[in-house]
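A.B. asks: Per Swiss-Prot, mutagenesis SER95 to Glu is noted as: Alters interaction with MAPRE1 and association with microtubule growing ends; when associated with E-109 and E-111. Swiss-Prot documents SER109 to Glu as a published mutagenesis change and attaches the note Alters interaction with MAPRE1 and association with microtubule growing ends; when associated with E-95 and E-111. Quoted from Swiss-Prot for the published mutagenesis SER111 to Glu: Alters interaction with MAPRE1 and association with microtubule growing ends; when associated with E-95 and E-109. The feature domain 'Kinesin motor' is assigned by Swiss-Prot to 258-588. Look at Swiss-Prot and you will find ARG264, GLY348, GLN349, THR350, GLY351, SER352, GLY353, LYS354, THR355 tagged as ATP binding site.
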Amino acid sequence: MAMDSSLQARLFPGLAIKIQRSNGLIHSANVRTVNLEKSCVSVEWAEGGATKGKEIDFDDVAAINPELLQLLPLHPKDNLPLQENVTIQKQKRRSVNSKIPAPKESLRSRSTRMSTVSELRITAQENDMEVELPAAANSRKQFSVPPAPTRPSCPAVAEIPLRMVSEEMEEQVHSIRGSSSANPVNSVRRKSCLVKEVEKMKNKREEKKAQNSEMRMKRAQEYDSSFPNWEFARMIKEFRATLECHPLTMTDPIEEHRICVCVRKRPLNKQELAKKEIDVISIPSKCLLLVHEPKLKVDLTKYLENQAFCFDFAFDETASNEVVYRFTARPLVQTIFEGGKATCFAYGQTGSGKTHTMGGDLSGKAQNASKGIYAMASRDVFLLKNQPCYRKLGLEVYVTFFEIYNGKLFDLLNKKAKLRVLEDGKQQVQVVGLQEHLVNSADDVIKMIDMGSACRTSGQTFANSNSSRSHACFQIILRAKGRMHGKFSLVDLAGNERGADTSSADRQTRMEGAEINKSLLALKECIRALGQNKAHTPFRESKLTQVLRDSFIGENSRTCMIATISPGISSCEYTLNTLRYADRVKELSPHSGPSGEQLIQMETEEMEACSNGALIPGNLSKEEEELSSQMSSFNEAMTQIRELEEKAMEELKEIIQQGPDWLELSEMTEQPDYDLETFVNKAESALAQQAKHFSALRDVIKALRLAMQLEEQASRQISSKKRPQ
C-alpha cells in the first residue's frame with residue numbers, strides 16, 4: 001500500500017508510461033485517468049489510425065516502469081545505521097577541499113555495503129515483495145557500536161563483519177535481480193478486474209462440470225452402463241417414481257359401454273430381455289397409459305417425450321386373461337341372450353399378445369385353449385343358457401371358425417375349404433359353405449378351437465417367426481328353433497405391420513400387407529359409424545367388415561376392442577401406431593377435442609398408415625406427389641389383380657363343369673351301335689362352349705399378367721422413393 005500511495009504521486013493524466021499488451025508486446029501509452037478506488041490507471045494510444053485504450057493495475061505499471069519507483073525518496077529513519085552515517089560523513093568530506101588522506105579500505109567497504117542495501121530496498125519495492133534479510137539483521141547487531149569517532153588504530157574490529165554483510169547482501173540482491181529480470185512482468189503482475197471475473201466464471205463452470213461428472217459416475221454405478229439405453233432407463237425410473245399408481249383389480253366395478261376400447265400391455269419376452277431392452281410403457285391407473293418415447297435433441301442430448309392415452313380400461317403386464325375377460329368380453333355375453341350382436345376384437349402388432357389373449361396360453365406352437373377368451377366366453381354362454389330365465393327359450397349353441405386371408409375366406413373346421421361371401425335379396429350377407437357345429441359343453445368348444453387354430457395361416461415377420469397373417473373369427477351362435485337369436489363374434493386380427501416390415505417382401509407378402517391394412521381401415525370406420533349412430537356404415541370396403549355386417553347395424557349391437565401392445569423400446573413406433581388407432585376408434589383423449597382441420601389431418605394420416613403407406617394428394621411436395629401417384633397406381637393394380645383373379649377362377653370352374661359332357665361323349669363311343677350324327681353334333685356344341693370359355697379365360701389371364709407387371713413396377717418405384725438417400 002505504501003508503494004501504491006507513493007506511485008500515485010507520480011501518476012497523472014498525460015504521463016507517458018510503458019504498457020504490455022495481451023500478446024506480450026510492450027509499447028508506450030499516455031495516462032488518461034487515475035482510478036484510486038480500483039488502484040488502476042486508464043491509458044490510451046494511437047494504433048492504425050484509431051485510438052485504443054485499456055486499464056492497468058498500479059502493480060503492473062510498477063513492474064513495467066521501474067524507473068517510477070527509483071525516483072521515489074527513501075523513507076526517513078529515526079536511527080540511521082552506522083554505514084549511513086559513514087556515507088554522509090564521507091560525502092561531506094568529499095564536498096570540501098581537504099588535505100586529509102583518502103579513507104581506508106574499511107570505509108570503502110562500508111560505502112559499498114550502503115549502496116547495496118539501498119539498491120536492495122528499491123528492488124524490493126519494485127517487485128512488491130517482502131524480502132526477509134535475516135543475515136543483514138544479525139550483521140547489524142554485530143557491528144552496532146556506540147557513536148564514537150572511529151579510530152584508525154582499530155580497523156579490524158569493524159572490517160570483518162562489514163565485509164561479511166557486504167558479501168551476503170550482494171548475493172541476495174543478485175538473486176532478486178536475477179529472478180526479476182528473468183520474468184519482469186509475470187512474477188508480480190496482478191490481473192485486472194475483468195480477468196478475475198472471467199476466471200471466477202471459469203472456475204464455477206469447472207466446479208459444476210466436476211459435480212455433474214461425479215453425479216454421472218454415481219448414476220452409472222446405480223445402473224448397468226453396459227445396457228444400450230441405460231440413460232433412458234434411468235430417466236423412466238425417475239419419472240415413474242413421481243407417479244401414483246392405482247392399477248385395475250378384480251374388485252373394480254364393470255362399466256357397460258356400447259363401444260369399449262381397452263389396451264393390454266404384455267411383459268418383456270425372452271428375446272427382448274436377451275437384447276437388454278427397456279420397458280417404455282407405464283400404466284398408472286385403470287384408464288390411463290403413458291408412453292415414454294425416447295428422443296434426441298439436435299446436440300444429441302437424450303430426453304423423453306411422455307405421451308398420454310385414455311381408454312376405458314388399461315391392463316398392465318401383471319393382468320391375467322381372466323382379468324382382461326372380466327372387463328371386456330364378459331359383459332357382451334349377456335347381449336346375445338337378449339337377441340343382440342356382440343363383437344370382440346384383438347388388435348395390435350405382431351407378437352404383442354393377440355392370439356395369447358383370444359386363444360389362450362402358448363407354449364411353442366401348442367396352445368392351451370382353456371385359458372383364452374374363446375373358451376371363457378363359451379363357459380359363460382353355457383352357464384347363462386342353463387339359467388331358468390333362458391332355459392325356456394330352448395336355445396342351441398353353434399360355433400363356426402374361419403379365417404380371412406388375402407381377401408378370401410377359409411373354413412378352419414372343414415379342412416380350410418374356400419368360402420364365398422354373397423349378399424342376398426334382403427341385403428343380408430351370407431357366407432356360402434360355412435359349416436356350423438352344434439356344441440353341448442365348453443369342452444366341445446375347446447376341441448373346436450384346437451382344431452381350427454392348428455389350420456390357421458401363419459408367416460414370418462421381423463417380430464414373430466410364427467406370425468398370424470390372417471384374421472381369425474370364432475363365432476358363437478344361439479339359435480331358437482333354427483332361427484338365429486344372437487351371435488357373438490370373437491376376432492383375432494392379423495398383425496398391423498406394413499408389408500415392408502416382413503423378412504421377404506415378395507408379391508404375396510405385399511398383397512397380404514395391403515389387404516390387412518385395408519381391412520383394418522374399414523373396420524375402424526365401421527366401429528366409428530356404430531359409435532356415432534351414422535346412417536351409412538361402409539362395411540363393403542373389405543371382406544372382414546362384410547362378414548361382420550350384422551354386428552355394426554341395429555340398436556342392440558355392442559363392440560369391444562382390445563389393443564395389445566409390446567413394451568420394448570424397439571417396438572415404440574408400432575406401439576404408438578396401435579394406440580393412435582385405438583384412440584381414434586373411441587375418440588377418447590386426455591386433451592380437448594380436435595378441430596375440423598385436425599380431423600382432416602388425422603384422416604389423411606390414417607389413410608397413409610392403413611393403405612400400405614399411401615399418401616393423400618394435398619399440400620405435398622413434388623417428391624410426395626410423385627410417391628402419392630405411385631402409391632395410387634399400386635393400390636389400383638392390387639384391386640385389379642383381385643378382381644381378375646376372381647374372374648379367372650369363375651372361368652376355370654365353367655371349364656371344369658364341362659367335364660361331364662366330354663365323359664359322356666367318350667362313353668357314347670364305347671357303345672357298338674352309337675349314332676355318329678349325334679356324336680358329331682354334341683362334340684361341335686361342346687367345342688363351341690369350351691372355345692368360348694377358353695377365350696374368356698385367355699383374356700383374363702392376359703389382363704392379370706399385365707396387372708401383375710404394373711404392381712411390380714409400382715412397388716419398385718415406391719421402394720426407390722422411400723429408400724433413404
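For all residues, glycine too, the Cβ spot is worked out from N, Cα and C.
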A.B. asks: Would you mind pulling the longest C-alpha to C-alpha span across ARG264, GLY348, GLN349, THR350, GLY351, SER352, GLY353, LYS354, THR355, which the record has binding ATP, in angstrom?
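C.D. replies: The span, Cα to Cα at its widest, is 14 Å.
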A.B. asks: As a test of reading the model: what is the averaged pLDDT for the domain 'Kinesin motor' (258-588)?
C.D. replies: 84
A.B. asks: Under DSSP, is GLY353 (ATP binding site) helix, strand or coil?
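C.D. replies: The three-state answer is coil.
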A.B. asks: Around the ATP site recorded as ARG264, GLY348, GLN349, THR350, GLY351, SER352, GLY353, LYS354, THR355, what other same-chain residues have a C-beta within 8 angstroms of the site's C-beta center?
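C.D. replies: My list of surrounding residues reads ARG266, ALA346, HIS356, THR357, GLY495, THR564, ILE565, SER566.
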A.B. asks: Among the binding-site residues GLY351, GLY353, whose Cβ has the fewest other Cβ atoms within 10 Å?
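C.D. replies: Looking at the binding-site residues GLY351, GLY353, the Cβ with the fewest others within 10 Å is that of GLY353.
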A.B. asks: May I ask you to report the DSSP-based helix, strand or coil state of ARG264 (ATP binding site)?
C.D. replies: strand
A.B. asks: So if I measure Cβ to Cβ from ARG264 (ATP binding site) and keep only same-chain residues at least 6 apart in sequence, which ones fall under 8 Å?
C.D. replies: PHE315, ALA319, VAL324, GLY353, THR357, ILE562, ALA563, THR564, ILE565
